[in-house]
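Copied from Swiss-Prot, the annotated features are:
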MUTAGEN   Leu333 to Gln  Does not inhibit interaction with TTI1 or TTI2. Inhibits interaction with TTI1 or TTI2; when associated with E-345
MUTAGEN   Met345 to Glu  Does not inhibit weakly interaction with TTI1 or TTI2. Inhibits interaction with TTI1 or TTI2; when associated with Q-333
VARIANT   Ser129 to Arg  In TEL2-1; short telomere length
Amino acid sequence: MVLETLKQGLDSSQIHEALIQLDSYPREPVDLDASMVLIKFVIPVYPSLPERSKVILRRLASKSFTFLCQIVTFSRTISGRDGLQEIRIYQEILEDIISFEPGCLTFYLKASTTSKADRDSIKALFFGSKLFNVLANRIDMAKYLGYLRLQWKFLLESNETDPPGFLGEWLVSSFLLNPVLAADMLLGELFLLKESYFFSFQKIISASSLIDQKRLIAKFLLPYIQVIVTLENLNDVRKILRRFDLDKIISLSVLFEIQSLPLKEVIVRLMSNHSSTKFVSALVSKFADFTDEEVDTKTCELLVLFAVHNLNHSQREEIAHDERFLNGVTKHLGSNEREARERAMFIAKLLSGGHLKYESDFKINIPNVKFESNSDDKIIDFQSLKNPSICNTQTDVGKDKITEVSGHVQSLTLDCSDSDDEDENDEREIVKRIVFLKDLMKEYEKTGESRKAPLIPLLKQTVKLIRQKADFQLEVGYYAQGILSSIVCLNNEFDEPLFEQWRINALTSILVVLPEKVNGAINILFNSELSLQQRMSLLSALGLSARELRGLDDPTIVKPKFDFPTNRLPWDDQSHHNSRLVEVQESTSMIKKTKTVWKSRKLGKDREKGTQNRFRKYAGLFFYPLAHGWLNGIDVGTYNQLFKSHYLTTLRIIYSCANPVHDFESMTELMNHIISSAIEEGISLNKG
């Protein structure tokens, strides 16, 4: 009867009475039939309804998953310019439901405990992007995650004594929406906010499947903690991690991925002796292989941590006499690298209990933090976990303007002199106040209607913050991939004349500060849906970052210098080669005070040659994926010749920067083959 009444086109007071009747039903008040009537006859007038009626309508949706699903499904069928106003109404009510009704997820959960199909539908709607995709041009991902945080908060406060195991699966899906932003929202602003929330988080993980436990801890919790860990909160981090069964969750690959040495030590010290012996056996095998310097450094570091903290005297002696370990020592001693030989002897001396006589000042330093004996009894200080720091030629092709970096592009600066627009200046002030990378990333997540301001101020701030925080590798590394991906996928929506140059500058800054992120950049190049302009800009950034890492200067790249002192942790001190550079600078400043009588030209040449070559270590990461990409075939459509010419230019720049590198001959052979194929295809070689 109520549904038939609603179909007649009622006024607001009559609609209100009908909604009250629906809300009074004891069971699910809105089934499929009722949903369709409300969608067709009530929701279209939602903006004009009085607030009291809106509240009831939202409450009906919060009690009926069927109703919410039908709103989402119907919204997706609306298309075309004529439906623009209509879709906005449905978007408005959907956003109001998830923001003003924080208990809807909890209600749906309780109603679906016996049906896996229903649970999967809820997961797909909230955490599988179905709902977000409908709202995408109205709200950004950061705002959506904020709404999900409200839903999870209500769920935690509903005092479920035994959370169902599938909640861990839902939580994993929540993080996967945007791993970095979700970690900030859900961990930093909810689960690690106070003991009651963390206890619920702990119960959810404990009830989850082992694979979900590993993902929640290793893929989301540990990377987040790694960024916020300090000497002051290290004990609180230890008390958090000891709540979980790390022996089951932690693998050797996880330990290798962790860059924070103090966090690595905390995890090792929380592991049992039984698990430690298994890890050490695997580490000894890696030590014996010794194929990669970087992997070996981490292997030896972990061996020291386990030996010092988790192994007894007899276990250390057993390893010292292990045939694999002895073969590894022999292999290390035959290395041309002095540090490899020193590492092997340091560990051999440690495992032998000092009986091995070998004089050397070399040490593998570990934090070896001392915790108070009664510290386990103290509560976790969640306040200490607050994260304060997370933080050129032009070619017209049809209507698209393809910008390519060359030495003729004007020099760029970070000042505000290149715009007279007052609104842009206001936006610049807002962006300039961003000091944390997490806030920068939130700005990049803005899309559609939430993107109302020019992008150049944001790109400038990216250059400034990334280069300013160059010494904060953990923080920059945590946010870099998300920011890099967002920058590549930006469109010049406001037709800003220097947009591409600033995009390239921002990408170059990330790749120079964290060259290992080139893997992610190339993956985006090959596997993402990008426009021709986006691909060209990314290629330009790859070439320019290779040049800067090689020590070469380009006037198109902004390299701001900052007086940004860092209170570094005692185990995170600058490497010894930096101290040597300081000594040289001090000596130079003393020489300047004297009068120069005669100076050889060779002195100037030596100074030029002193430029540090950081590219050598990463040359293969830059060159080989691009080279093999060419060999696998490139086809971007109409402008394939233009793109391949720019691609080849980038590859030649990277190749020239790679010399000297140990496999330069194989690079040369591959490069010659690529150039030959380019000549056969008629690709221009006279650029670059």
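Cβ from N, Cα, C; glycine included.
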Entry from the mutagenesis positions list Leu333, Met345 having the most other CB atoms no farther than 10 A: Met345
Distance from Met345 (mutagenesis position) back to Ser129 (variant position), taken between C-alpha atoms, in Å: 54
Cα distance (Å, whole number) from Met345 (mutagenesis position) to Leu333 (mutagenesis position): 8
Other C-beta atoms that fall within 10 angstroms of the C-beta of Ser129 (variant position): 16
Structural state of Leu333 (mutagenesis position), classified by DSSP into three states: helix
